[in-house]
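Here is the structure we will look at, set down as structure tokens.
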Amino acid sequence: MSSESSTEGDSDLYDPLAEELHNVQLVKHVTRENIDALNAKFANLQEPPAMYLIEYQELTSKLHELEAKEQELMERLNSQDQQEDSSLVERFKEQPHYQNQTQILQQQRQLARVHHGNDLTDSLGSQPGSQCGTLTRQPKILLRAHLPNQQRTSVEVISGVRLCDALMKALKLRQLTPDMCEVSTTHSGRHIIPWHTDIGTLHVEEIFVRLLDKFPIRTHIKHQIIRKTFFSLVFCEGCRRLLFTGFYCSQCNFRFHQRCANRVPMLCQPFPMDSYYQLLLAENPDNGVGFPGRGTAVRFNMSSRSRSRRCSSSGSSSSSKPPSSSSGNHRQGRPPRISQDDRSNSAPNVCINNIRSVTSEVQRSLIMQARPPLPHPCTDHSNSTQASPTSTLKHNRPRARSADESNKNLLLRDAKSSEENWNILAEEILIGPRIGSGSFGTVYRAHWHGPVAVKTLNVKTPSPAQLQAFKNEVAMLKKTRHCNILLFMGCVSKPSLAIVTQWCEGSSLYKHVHVSETKFKLNTLIDIGRQVAQGMDYLHAKNIIHRDLKSNNIFLHEDLSVKIGDFGLATAKTRWSGEKQANQPTGSILWMAPEVIRMQELNPYSFQSDVYAFGIVMYELLAECLPYGHISNKDQILFMVGRGLLRPDMSQVRSDAPQALKRLAEDCIKYTPKDRPLFRPLLNMLENMLRTLPKIHRSASEPNLTQSQLQNDEFLYLPSPKTPVNFNNFQFFGSAGNI
């Protein structure tokens, strides 16, 4: 009898179904942790590797199988539990207190479900055979957090965990820290919650995280990547190696190699340097930050320049000894804010620049003032243009004037070296096939540290006046940097004039509209016009007139980003007669403004003439055809447009175009230049139109409205990068030549 009871007790202690269920739960927990680890490492990548997708599919399918197995075992355990309950009731039915035993059993099971959750319950009573278990899952309590920039996340409410620790992972992914933000229970930010608050004590379902005013961070969802050749010493921010030809974001200035594209952060978020400097100045307003006060002299103690320092100190002491002593006492009483090394790195040394940049002109000007012969060149900067051997100086103004003169000489020297850096030798450029020709030159695809576009100008033998005008305009073009402007990379002056620009992977707007007949949506059409107006507004802010804006000079990338090319260069776009400019119109006929056709003024090109050409481009987009298609005689078009007798037919504009967009195009092509708006109000109107169009609003954290499942075969036929290793793959390798 005792042996039978012992075997029954062992069978009650060891349940094979419960043991199997426990093992399945452990394997499912490990599988879920593997999936979370894979997602944390590869889910943020725009193009995850194929091995990650395969492993993710295998783990998810395995997880589904384990969940099905767990459900099956739980059903079997429940059925076995019911059978044991029925047998238990029959066994104790003869006893008078069996009803009380049944009630106690049910109460103990309910307590076991609450306290143990998914685990097996312990023994429920002292009676043998009363041990049985139920498996239930306790629901998780989540707290929704609204993050800055219209993003949100959810965290599990666990007692004992601080609020900053619960949100730390979400903040780090967005390059934020708790010091930059504050938490409140309302959207207005009235009820502030401390970061060290226990998350289990919060009695709200959602919280709001917003940035503090002293740390404004402009965040963009999408980077504006631009290919660039860096002529200065630049390092990749992904691998920290030297970067020569690569990419950078025009918004956050993140620079990287092509092979380091997977290290680019998901959010375009520039570092708030201006706010950081403002915060430093606000904390200590008396800090001079290296700027000397009025009547004080600046001392730079550098061991390598001790000789120049001795020369400058001797000259200044002989000319003005009392002010130097007072300033010295002032410096002894108040220590400097910034060390000498930091000052020498942040700004140029005035004494060193004066020594290095003393030219013959300054020496001649000093000799003309009947000064005694100088024993050493380093004493030039200490003497003033209005001082004499017998005069005394009351302040250090003459020294500042000599510093200004030396800075001018330094700027002239830097401008000369910078001009030489932008000049490209014709032997360095590998000319490829001819792409096209226009009214001012011919465009070739070429290779110069990467694919570039070379436009040889029609000015074959430039005169000195033409060459000087060309250099002046190149000096203006090399300062243009904008996301809607083709990047100017350099120029060639010998044997013929040519400019080197960024190569645009795409086709022109003219080809899209009139050759391929691409049907743009209305919001896409307005966005193209907005980008063109934005680029032209930037050029006009730089005092650059395009002179030949047309759909052939507007290029579209695959993502419909706009690049404006062939801007500026009035030297090449002007007819020359010997050493003088000829008074003849240049450009394309259909996009010429009436005042340009008439040529009644010496220089009829203005900002309004570019606005007229922009109006014709907008008419092409709206009507999907060229203006004046019913007239084949060019002279007739020139005469009628110049007299104001011919205007584009606005009845051919697409029917779904809003009236405001039609009025905008009509205002741009008005006959009188003063009646045409400039690009700044045009840009504002186009942005308002694009903002008021009905569209599907989507969250900033999920920019893609529909997420397509990536397949494994999408990663099998990726094109190889255009690097110098694959040099034989260039199309122009067989027909190489020089300018």
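Residue positions begin at 1 at the first shown residue.
Cβ coordinates come from backbone N, Cα and C, glycine included.
Original residues only: the substitutions mentioned are not part of this model.
As annotated by Swiss-Prot, Zn(2+) 1 binding site applies to His220, Cys249, Cys252, Cys268. Cys252 (Zn(2+) 1 binding site) is surrounded by 19 other CB atoms, counting those within 10 A of its CB over all protein chains shown.
Residues or ranges marked as Zn(2+) 2 binding site in Swiss-Prot: Cys236, Cys239, His257, Cys260. According to DSSP, His257 (Zn(2+) 2 binding site) sits in a coil region rather than a helix or strand.
Residues or ranges marked as domain 'RBD' in Swiss-Prot: 141-212. For the domain 'RBD' (141-212), DSSP puts the residue distribution at 17 helix, 26 strand, 29 coil.
Per Swiss-Prot, domain 'Protein kinase' is recorded for 429-690.
Record note (Swiss-Prot), natural variant Pro322 to Leu: In strain: AA1. The unchanged residue is displayed.
The annotation that Swiss-Prot gives for the naturally occurring variant Ser327 to Thr reads: In strain: KLH4 and KLH6.
Looking at Swiss-Prot, you'll find the natural variant Ser360 to Arg noted as follows: In strain: Reids2.
Ala465 (variant position) falls within a helical segment according to DSSP. What Swiss-Prot notes for the natural variant Ala465 to Thr is this: In strain: 5-17-88b#5.
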Inset, instruction - Consider the recorded positions Cys249, Cys268, Ala465 and say which one has the Cα lying nearest the Cα of Cys260 (Zn(2+) 2 binding site). - result: Cys249
Inset, instruction - Check Cys239 (Zn(2+) 2 binding site) against DSSP and tell me helix, strand or coil, would you? - result: coil
Legend entry - Overall pLDDT for the domain 'RBD' (141-212), taken as the rounded mean: 87
Inset, instruction - Within the same chain, and leaving aside Cys236, Cys239, His257, Cys260, name every residue whose CB is within 8 angstroms of the centroid of the CB atoms belonging to the recorded Zn(2+) 2 site, in sequence order. - result: Glu237, Gly238, Arg240, Arg241, Leu243, Gly246, Phe256, Arg259, Arg263
Legend entry - Length of the line joining the Cα atoms of Cys239 (Zn(2+) 2 binding site) and Cys268 (Zn(2+) 1 binding site), in Å: 19
Inset, instruction - Write down the Cα-Cα distance for Cys249 (Zn(2+) 1 binding site) and Cys236 (Zn(2+) 2 binding site), rounded and given in Å. - result: 12
Inset, instruction - Measure from the CA atom of Ala465 (variant position) to the CA atom of Cys252 (Zn(2+) 1 binding site) and give the result in Å, rounded to a whole number. - result: 41
